[in-house]
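Q: The active site, proton acceptor annotation in Swiss-Prot covers H681 and is backed by similarity to another entry. The feature FAD binding site is assigned by Swiss-Prot to 237-252, with sequence analysis given as support. As a published mutagenesis entry, C396 to G appears in Swiss-Prot alongside the note: Loss of activity.
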Amino acid sequence: MRKECHPLLRGGRKDNKFRQGFSSSEMESLASICEVILPPLPMDALKIKKHDDVSIEDVEFFWNTSASHYPIPHEVAEILSKRSLIEAVILIRVVLWLLATRLGTFLLCGLLCFSEKWPFINNFSSMSLKKRERVMQWWLKNRFITPIRLAFAYLKVLCLFAYFTWVDENGDNPAWKAIGYEVSADEKLPNSSNGRLLEKGIVETMHETNSTLQQSLTEKGLNVTLDSRNNILKVKCDAIVVGSGCGGGVAASVLSGAGHKVVVLEKGNYFAPRDYSSLEGPSMDQLYETGGILASVDSRILLLAGSTVGGGSAVNWSACIKTPHEVLKEWSENHNLSLFSTSEYLSAMETVCERIGVTESCTHEGFQNQVLRKGCQNLGLKVDYVPRNSSGNHFCGSCGYGCPKGEKQGTQDTWLVDAVENGAVIITGCKAERFLLENNRNGSGRKKKCLGVLAKALSSRVTMKLQIEAKVTISAGGALLTPPLMISSGLKNKNIGKNLHLHPVLMTWGYFPESTSELKGKIFEGGIITSVHKVPSRDSNSYSDTRAIIETPSLGPGSFASLCPWESGLDFKERMLNYPRTAHLITIIRDKACGQVTTEGRVSYKLSAFDKENMKCGLQQALRILKAAGAVEVGTHRSDGQRVKCGEVSENEMAEFIDSVCPMEGALSPGENWNIYTSAHQMGSCRMGMNEKEGAVDENGESWEAQGLFVCDASLLPTAVGVNPMITIQSTAYCISNRVVDYLKRDQI
């Protein structure tokens, strides 16, 4: 790893203390489950050939080790207790408690727990490894005990994520050598990126105390007074922006550029390029919402959302695709939102692309994008280069953990830099609790007026609340956080928290041995998304001209293992040995169905039949592309490990296999097989509408209920975009921010 990085991104448990609260019997059951998921195996069980750059000693170590070894079960319990929904915690603890008893083991495992020796019935941890594996294989497919299946799926994800992302104080994991993974040690950063570009505008509450915070804020040019009776710091400014991502960063820049004093609240921390470690585990923990392990309430979908200065733009995969014409037409005509048919919006897209340095070329593509491009070309399919907010020769597979080279131009490197230069102040480690609302008496038609935000620092050393009073308040926390904040503030519009679109994702994979493929590289090397194939719609009256888009993902070993199907311990270890050459393609759909998020951390969502059909078409096309690119084996992430070896079947059999592929429901569904979906794009949960029946905010982004409260993030988009939405979010935010500037001008008259 890079020698210099931020302590929070370095890895290695600092205090060696676990505080998950699990009993010793529960931990014993958990460790025995972890052992089944990733067991120790004899070397004679190894059936596949190791890769040339991997030593037999490294493979032997990996083959003999187990996920039951300290500290993995404790890490799993820690993640579970701190990051998971309460229902999941209760379910899993009940299962672990039952498995710690003989009667409970009999209820969950049946006759396999019987023994010839006294007391004749074993608890789970006393059963042989072989019998425990048979039990978990039964759980995997059993349609009558789906809660147990869900518990297994949850533990499988956490166990494998913890095992393959755990690092010591030196940033190393001994299993990585066996699977051919390494973290880039590139220390050469551009001179412009060596410093902290936002330093003069940042107040980091994790470094503050009650006695220092007021002085730090005052030194940044803010009007601060102490209300010692109520233990509140009162801050006055022109505009308060909650969130620093694609929407908040743009808003802060535009408003401060118009001469207004802006304060940005960000609950995450600030990291400069030199701070990034490219370590999957510590980076996910610090840079993503809920440490990158945020699941829907039924655990069907895992959601990725940024939680750091720069928000999603700091950790996204660089794709910069303009809003499709068909989408703009739909929003302007079907939703009567004239903004999206104006030259103002088209001009905003150009301004955004120029500010974040979008380029449309790619000098050298990484392995997975080579696979996508070659497969499409061999099939005669159109494949496009994806514009990125980096240079054409940017060859970095670590941008999902923050770009260590400082080339990717997130808001923390662009819009927020402009804002700080214009006097904006960014307060990190500070979470908004509610908007400050009062009854509106000025006859604007809105019942409430927003006066600012009440917030709290997340550092235990700062116990004072912050009451930030402003002329305008902008909510830019993203589609998962803006609705709960508005609802907790007392707003009632029925659209708040509804209409949530996720761009659901399923993956397909193909294995390309180095000895049989002309495509070079490993899946974690090179630009993450540089190519895209659009699966066209055959119906001119369809919801979209494109049924699905096919791109490539960023998959560190922890994410790869978490999403990969588990059939047995042996099969899984063999899959991991093939990790660096197992190319993945993601199928993303423009979902017509929508979910809801009205309480923080609780997302409900279900695909429609229309969406499933589009997903099926995308998955099948992705498999054809992988085969055409030269994969020797292809498959999906369906729970039963659905796959086929390309050279061992006829063309007709291959076609039959591909035609059989379709998306499944989640682990709680009654079917034998199931899927885990992912989502990195959340939109529409506080959508713009022509009236308060159609949306939560108007065409200017202002709440229909509260004067002076604006939304400026992905939540105000009317529908799903259908492509990577960063340019759409920033362009919409740019237009909304300029309208907020106009609002402030009118307010001064």
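Every residue gets a Cβ built from N, Cα and C, even glycine.
For each feature listed, report its degree of burial, its nearest neighbours and the pertinent distances within the displayed model.
A: According to its DSSP assignment, H681 (active site, proton acceptor) is coil. Non-local neighbourhood of H681 (active site, proton acceptor): H501, L502, H503, I588, A714, A720, V721, N724, P725, each in the same chain, at least six residues away, with C-beta under 8 Å from its C-beta.
Secondary structure at G245 (FAD binding site), as computed by DSSP, is coil.
On its own chain, C396 (mutagenesis position) has S184, S390, C403, P404, K405, E407, K408, G526, G527 as residues at least 6 apart in sequence with a Cβ closer than 8 Å to its own Cβ.
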Q: Return the residue, from the listed binding-site residues C237, A251, with the maximum count of other C-beta atoms within 10 angstroms of its C-beta.
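A: Selected residue: A251.
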Q: What residues, ordered by sequence, lie under 8 A Cβ-to-Cβ from G245 (FAD binding site) and sit at least six positions away in the same chain?
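A: In sequence order, G306, G310, G311, G312, S313, A314, T411, A476, G478, D713 meet the Cβ cut-off.
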Q: Specify the count of other C-beta atoms within 10 Å of the C-beta of A239 (FAD binding site).
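A: Total other Cβ atoms inside 10 Å, all chains included: 29.
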Q: Let me know the DSSP-derived helix, strand or coil state of A251 (FAD binding site), please.
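A: SS state of A251 (FAD binding site) = helix.
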Q: Fewest other CB within 10 angstroms, which one of the binding-site residues G243, G247, G249?
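A: Ranked by other Cβ atoms within 10 Å, the binding-site residues G243, G247, G249 bottom out at G243.
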